[in-house]
Amino acid sequence: MSSASGLRRGHPAGGEENMTETDAFYKREMFDPAEKYKMDHRRRGIALIFNHERFFWHLTLPERRGTCADRDNLTRRFSDLGFEVKCFNDLKAEELLLKIHEVSTVSHADADCFVCVFLSHGEGNHIYAYDAKIEIQTLTGLFKGDKCHSLVGKPKIFIIQACRGNQHDVPVIPLDVVDNQTEKLDTNITEVDAASVYTLPAGADFLMCYSVAEGYYSHRETVNGSWYIQDLCEMLGKYGSSLEFTELLTLVNRKVSQRRVDFCKDPSAIGKKQVPCFASMLTKKLHFFPKSN
């Protein structure tokens with residue numbers, strides 16, 4: 001009887017090992033590859049947009065003409081998705097750090113996620129504010145689990161529109177593709193954002209979106225705004241509330257890669273191309289389905 005009783009309790013020799021294997025089996029069976037982030041909180045969340053057009057003269061950085069078109073386009077698209085959008089223009093480094101610290105310390109308990117966009121010049125692992133550069137990891141670090149508890153397990157999306165190198169992407173035309181580019185007005189000149197930005201790890205549930213692959217120029221039109229933000233906003237408008245977000249970003253990569261420089265003061269840039277990239281540390285599928293009121 002004692003032996004049978006032991007079997008029922010799971011204590012005979014080898015029993016604990018067998019139960020562990022069984023538990024592991026059921027855990028594997030319960031793993032859902034299509035699991036989605038919980039996006040039915042009261043609020044969608046905050047979307048910060050730091051827009052930098054002009055810089056302190058001592059930095060010798062050129063104006064980023066067209067960036068206000070990016071800011072307005074992003075504001076419209078993220079508002080449509082239900083975000084509370086907050087825009088800041090040409091902040092000094094100290095001001096920018098203060099604003100982002102304030103947002104990192106408020107409660108996001110009733111929010112789905114968080115978005116932060118930087119429209120600026122970049123260099124290495126830094127992004128430029130009006131008067132100085134700021135380390136990107138300093139900014140993302142404010143939203144890690146040990147600093148921002150209310151965003152633990154929630155998507156944290158950082159979008160960086162900045163140049164990331166000193167090379168243009170040389171176009172290679174696929175044999176089965178004819179590149180039919182639409183004509184553009186001469187007044188809409190293509191420029192590049194200065195310097196370079198590295199791909200940086202951030203942590204679980206972060207998504208780092210870059211306007212261009214590391215080591216290459218990011219192109220911006222002086223009237224319409226940057227290629228990346230134009231195409232990101234177009235895809236958000238068409239598929240933002242239906243398509244899984246990393247799938248949408250892949251479409252953005254394709255759209256931007258089909259562009260080329262037509263008008264530029266630098267003749268060597270004519271015909272050059274650009275491919276964005278993103279580094280996903282997301283652990284579930286991310287959808288921005290419309291909220292039910």
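From the backbone N, Cα and C atoms, a Cβ is placed for every residue, glycine too.
As written in Swiss-Prot, here are the features:
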ACT_SITE  H121  active site
ACT_SITE  C163  active site
MUTAGEN   H121 to A  Catalytically inactive active-site mutant
MUTAGEN   E135 to Q  Increased stability
MUTAGEN   C163 to A or S  Catalytically inactive active-site mutant
MUTAGEN   S257 to E  Phospho-mimetic mutant; loss of self-activation
MUTAGEN   S257 to A  Abolished phosphorylation, leading to caspase-6 activation
MUTAGEN   S257 to D  Phospho-mimetic mutant; prevents caspase-6 autoactivation
MUTAGEN   C264 to S  Reduced palmitoylation, leading to increased cysteine protease activity
MUTAGEN   C277 to S  Reduced palmitoylation, leading to increased cysteine protease activity
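Here the features listed in Swiss-Prot are painted onto the structure.
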residue	record	DSSP (3 states)
H121	mutagenesis position	coil
E135	mutagenesis position	strand
S257	mutagenesis position	helix
C277	mutagenesis position	strand
Inquiry  = I need the least crowded one of these mutagenesis positions (H121, E135, S257, C277), counting other C-beta atoms within 10 angstroms of each C-beta.
reply    = E135
Message = Of the mutagenesis positions H121, E135, S257, which one has its Cα closest to the Cα of C277 (mutagenesis position)?
response = S257
Task = Compute the C-alpha separation of E135 (mutagenesis position) from S257 (mutagenesis position), stating it in Å without decimals.
result = 28
Distance, S257 (mutagenesis position) to H121 (mutagenesis position) (CA atoms, angstrom) = 21
